[in-house]
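**Q** Have a look at this one.
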Amino acid sequence: MPRYTVHVRGEWLAVPCQDGKLSVGWLGREAVRRYMKNKPDNGGFTSVDEVRFLVRRCKGLGLLDNEDLLEVALEDNEFVEVVIEGDVMSPDFIPSQPEGVFLYSKYREPEKYIALDGDSLSTEDLVNLGKGHYKIKLTSIAEKKVQQSREVIDSIIKERTVVYGITTGFGKFARTVIPANKLQELQVNLVRSHSSGVGKPLSPERCRMLLALRINVLAKGYSGISLETLKQVIEVFNASCLSYVPEKGTVGASGDLAPLSHLALGLIGEGKMWSPKSGWADAKYVLEAHGLKPIVLKPKEGLALINGTQMITSLGCEAVERASAIARQADIVAALTLEVLKGTTKAFDTDIHAVRPHRGQIEVAFRFRSLLDSDHHPSEIAESHRFCDRVQDAYTLRCCPQVHGVVNDTIAFVKDIITTELNSATDNPMVFASRGETISGGNFHGEYPAKALDYLAIGVHELAAISERRIERLCNPSLSELPAFLVAEGGLNSGFMIAHCTAAALVSESKALCHPSSVDSLSTSAATEDHVSMGGWAARKALRVIEHVEQVLAIELLAACQGIEFLRPLKTTTPLEKVYDLVRSVVRPWIKDRFMAPDIEAAHRLLLDQKVWEVAAPYIEKYRMEHIPESRPLSPTAFSLESLRKNSATIPESDDL
């Protein structure tokens, strides 16, 4: 029998339909009738017949014709909205749809699985789980560990042992023993009371990451959750039913209690949930629409679901992956700028970096050589100024290996900490099945990821700081020898004048965001939890800084490509021409002023999707396989015996040099 979930005046109603030949109008009237039946005053209506309404899908908000047959117009379990005409309690939008969160009109249920064991999840895996590319299953070893852990909890309950969080209250109430008949109520109360976050909800991608990471940590078998409950949580994830999780409210110890409580609240059928099928609705209806039942918590299971650093760490995973992507592409963008400004490649000589062998510095210098080596990739632009009188470039060009390099090393350091945290048990108390006991500790404290993500923000910010200075050099005619602000008919046109201001504003804002949040701490829970990490803010502001970096580099990418226009018909190296072609596939050259924000967004999207890296990476890797490490690429300003031999009829003897 088909069934539909209908929203009427803020209420969600499940309406079964025995006959698919019934109409959309019948569904609307039946929903209104059920709404009136549940209200003492019939909702203010005298009869269903007097109610005039429209019906539309929650997904996409498409209006339906009241005469259409249900079996034709709707799918089983679809969510619809009844909009009552002229009714102030029935606005022309869905009240439960939070700002900034939209339905996935193109969502496709994944077919592939990732097997979680609590020990081997990577940052890349978690980001892909967040994007909905995979479903989850447990390894057989993980299932066994979870079962063994639960047996310890069951034994504690049976023997009526006093153990924190299982038979006692929480925090300041740790010495309050709870009667056996109240242990399940204790867990539900915990989830409800701790669901006290504020702010906008996490996006579906971030909520999916949060849920997947909590599943991975529970799969380690140190939290005492039952295998039955954990499998229910996995079913919810695989159906993409996602709780309403406000982004603010965690102090990062004892774990991320508020956001994880909101996550658990939806699992027990309370609060709001979202799915691609339903949009936002009451959690119990979203679960029912996917054939799922609310989880009934057993003793310890509420605590098992909410105690840990998964909010900090899941956002940290996204930050690390996005930082890695933009750091790689920053080298390509800077190389293009160097070409436009007719810089020298001599600063990327292998010997310079061999005597200061930081891993990131060496790799960045190599990438510049692979993109700019005029022996490997002839450049007409480089040849045009081979014998100019320049000796060396400004720091923003010459010192890219040193500045970009430390960013790469910072990301690697942070990624190592975040990866360890991904696969760590962060509950309290911990259940050690091999010892048959629980131990209270402090693994829930978020200081590790908090400090790491503060460091990440500081490190990655420098990519934007140096990029903004390169944008200045591109736009300033006294430095670039190009038209002011990269546009013809300056004065009539302003070109990149304010795009550069935008970059400067983003860099300035990020400087404030780079103030480390983990240096702060406030005592909470009546001084029981008297030192906290503030890691939630560290993670959120790291993501904001990284977004600013992406946007600044998007502006530099556009500016560099526009600079190329004024050097035509000369060509740059083959890999950089491919980058130019990529940008021109989404943004045309500026002949005169036009609305610039969409172009910045288009370039930002190329960087987010790693398209710039995709077109350049094959050339970088080919160069890696073919180049001779000791070789030194000829530069427009290189001065060496070899260059003299190639370019001069008279070569001085070595004794005369």
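Positions of Cβ are set from backbone N, Cα and C atoms, glycine also.
Straight from Swiss-Prot, here's the annotation block:
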MUTAGEN   S223 to A  2.4% of activity
MUTAGEN   S254 to A  Complete loss of activity
MUTAGEN   S508 to A  75% of activity
MUTAGEN   S533 to A  16% of activity
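Surface or core, plus neighbours and distances: that's what I need for these features.
**A** In the three-state DSSP classification, S223 (mutagenesis position) falls within coil.
Within the same chain, the residues at least 6 positions away from S254 (mutagenesis position) whose Cβ sits under 8 Å from its Cβ are G171, N307, N428, F444, H445, S525, E529, listed in sequence order.
In the three-state DSSP reading, S508 (mutagenesis position) counts as helix. There are 12 other Cβ atoms within 10 Å of the Cβ belonging to S508 (mutagenesis position).
Listed in sequence order, V251, G252, A253, I312, H445, G446, E447, P449, A450, K451, S518, S521 are the same-chain residues six or more apart from S533 (mutagenesis position) with CB atoms under 8 A from its CB. Mapped onto three states, the DSSP output places S533 (mutagenesis position) in coil.
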**Q** Can you give me the Cα-Cα distance between S223 (mutagenesis position) and S508 (mutagenesis position) in Å, rounded to a whole number?
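**A** Their Cα atoms are separated by 44 Å.
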**Q** So for S223 (mutagenesis position), how many other CB atoms are inside 10 Å of its CB?
**A** 29
